[in-house]
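For reference, the structure is listed below as C-alpha cells.
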Amino acid sequence: MGDICETVEATFHGVAYLLTVSTIEGETLCVEVEQKSDCSRWRGDFTSRYIEDITAKTGNFKKFPVFVKMLLSALKQASDSVFVDLLTYQDLEVLKSRKAGGQAPPPRTQPPNNKRYLIMTYAAEFDRVHYPLPLLFEENPDPQHLKRIISQLRSEVEGLQVEAGNRRGGEVSAELRRLREENAALQRQLKQMERSGSGVGAGAESSEARELARELRTVRKERDLLQARVEAAEAELERERGLHRRELRRRAKEQQELVDELGRCKEQIRELKMRIRQLTEDLEARDRRMNSTDRIRSVYARGSNDGSTSGVAPRRPSSGGRGPSSNYMAPTRGADSRSNSRGRGTSSAERSRPNSAPIGGPRPRFDPTEYVRQRKERESAAVGGRRSNAPTPPRSAGTSRASSVVGSRPASAERLPPIRTASPTNSRPSSTERYRPGSGGPPGRTSAGGSRGAADRAGARGPDPYAPRSRGASPSGRATAWGEPGASGGGAGGWSKFPGGGGGGVGGSGQRISSNSPRSMSPARALAEVKQKLSTFVAGRGGSLQGDDASSAHGEHMSQSSKSQVFEDATAEIADIDSRLHALQNFLRMAKTSSTSTSTTQA
C-alpha cells in the first residue's frame, strides 16, 4: 500500500473544518483537522497496530488498509454505511451518559490539551460500530507544515489570478477582438496588394494607404465611443440598482407599518365587538326588566280592578256641626245604586289595558285647540251661572283651600288622587283615612251637622274632587279636597274616590290603592283610574241632584260648573299622560334603532 494524502472540506455542528488524511510508509495514519475560522489545528498519528487493536476492542476487527479506505470513503461521503463526526470531550461524555441510562454526567474539569475526537461509524445491516480517533490540539504548528500550506495558498492565488485575467479579457469586449482581427486582415490585404500591384503607381498606393488609415481611425473612434457607451450604461444600471434597493427597503418598512396598524385595528375591532356584546346584553336585560315590570303592573291592575266594587250604604242624618265632611249631599239609596251601577259599567268597559285598541273603534287623539275653546266656553257659562245665583254661605277651610286652585293646571303629581292598594276583604287604611262605622269621620274632621239646606249648599258648591291637594293641609282638609264624605254626614251613599268604599255604610269596605304600588306608577293605569273616577263621580253627582227636590235648580247649576272643572283637569291630565307615553315610546324606538344600526355597522 502506497502513501496517501487526501484533504477534504467538511462541516460538523455548523463549523467548517479542513480534514487531511495521510499515510506514512504504509504503517502510520496521520489525521489533521483545521478549523477554517481561526486556523486552530488538531493532529493525531496512529500506527497500524493501534488501529487494529481499537477495531478488535469494538468487536468488529478491521485491518489497517481496510480501515484507511473506510475513513477516506466516509470523508468523501462515497458510501452510506460509513460516516464520520467530530466531537468534543463534553459531547462524548453526553453520549456515554445516554448509553448508561439517561443520567446527567457528573461535573468535571475541562480536560487538558483541548482534545477532539473523530468518530467513524460503520453501520452494518443489524449493527452499528463506532471507531474513535483522539486528536491533540497543536499549540505550535510544525514549520514544515506551515511552509507547505503557504506554497499551497500561493498556487491557489496564482490560479485565481489567471482565471480572473481570462474573465477580464473575456469581458473587455468581443468588439475589440473583432477589430483586431479586421485590422490584421486589412494588413494582410495591404501586403497582398503591395505584392500584386507592382504595376500600379506609387501615387495610387499612397492614396489607398491613406484611405485605409482613415478607415482604421474611424473604426478606432467607433470602438472608443462604444466603450464609453458601455461604461455609461453600466453606471446607469448600477444607479438604477441602488434606487431599486432603496425602494425595496422603503416598501418593506411601509409593509411592516401596515401590518402593525392592521394588528392594532384588529385589536380595536375585537374590543368594540366585546363592547357591543356587553351593551346588547345590558339592553336585553333592561328589556326583560321592563317586560317583567309591565307584567307585574298588569297583574296588580287586574287584581285591583276585579277586587274593587261600588259600596252601597244607607243615608244617615248628620249629628254634629257643619264641617269639612259635609261637602257633598248624601243621595238616596236608589240614586246611589244607579250611580254605582253606572260607575261599575264604565269602569268595566275601561278596565282593559291602555295599549289595547278599543272595541268600538280607534280612540280619537287629543286636540289642544278644541280643548282650549271648550274650556273657555265652559268658563264663560260657569261665570254667567254664578252671577245669576244667590249668594252662598261661607266655605270651610279645606273647601276654600281646595277650590282656590281650581282652574289652574296642577302638576302631574298633584292632579291624580293618591292610590293605595289593599286586600278587598281585609283593608287597613291609614289613621287619617280610616272609617269607623256608626261614628264620626276620620280623625281631624268634625261631625256633619246643620240643616238640609246647608248640606245642599255645601254639596252644590263643594270643591273639585280632582283639585290639587295642599301639602300643609290637615287630614280633614285633604279628605275634603278629594271629596271624601264624613261618617255620619254623607259617608253612607255619597261619592267617594274609591269605587267600593263608603265611609261608614253597609258596603264600605274601605279599599284603597297604595301610591307606591306598580299600578300607581304606570301612566296607562293612572289614565284608566282617572276615567273610572270621572264616570263614577258624574253618575253619583247626577243621582244625588235628581233625588233632592229642595235644591234642584241651584244644585243642577253648581253640578254643571263642577263637572266642567273636573273635565278640564281630567283632560289636561290625559293630555299630559298622552305626551309622556309618546315620549317614552319614541325613546324606546330610538334606543332599539341605534342598537340595531350599531350592530349592523360593526358586523
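Counting begins at 1 with the first residue displayed.
Note: Cβ is positioned from N, Cα and C throughout, glycine not excepted.
Heads up, this one's the original sequence, none of the swaps are in it.
Straight from Swiss-Prot, the features:
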| type | residues | note |
| --- | --- | --- |
| MUTAGEN | K266 to E | Does not restore flagella formation in VFL3 mutant strains and does not affect localization at the cilium basal body; when associated with E-270, E-273, E-275 and E-277 |
| MUTAGEN | R270 to E | Does not restore flagella formation in VFL3 mutant strains and does not affect localization at the cilium basal body; when associated with E-266, E-273, E-275 and E-277 |
| MUTAGEN | K273 to E | Does not restore flagella formation in VFL3 mutant strain and does not affect localization at the cilium basal body; when associated with E-266, E-270, E-275 and E-277 |
| MUTAGEN | R275 to E | Does not restore flagella formation in VFL3 mutant strains and does not affect localization at the cilium basal body; when associated with E-266, E-270, E-273 and E-277 |
| MUTAGEN | R277 to E | Does not restore flagella formation in VFL3 mutant strains and does not affect localization at the cilium basal body; when associated with E-266, E-270, E-273 and E-275 |
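Locations of recorded Swiss-Prot features on the structure.
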residue	record	contacts (Cβ under 8 Å, 6+ apart)
K266	mutagenesis position	none
R270	mutagenesis position	none
R275	mutagenesis position	none
R277	mutagenesis position	none
*With every protein chain in view, how many other Cβ atoms are within 10 Å of the Cβ of K273 (mutagenesis position)?*
13
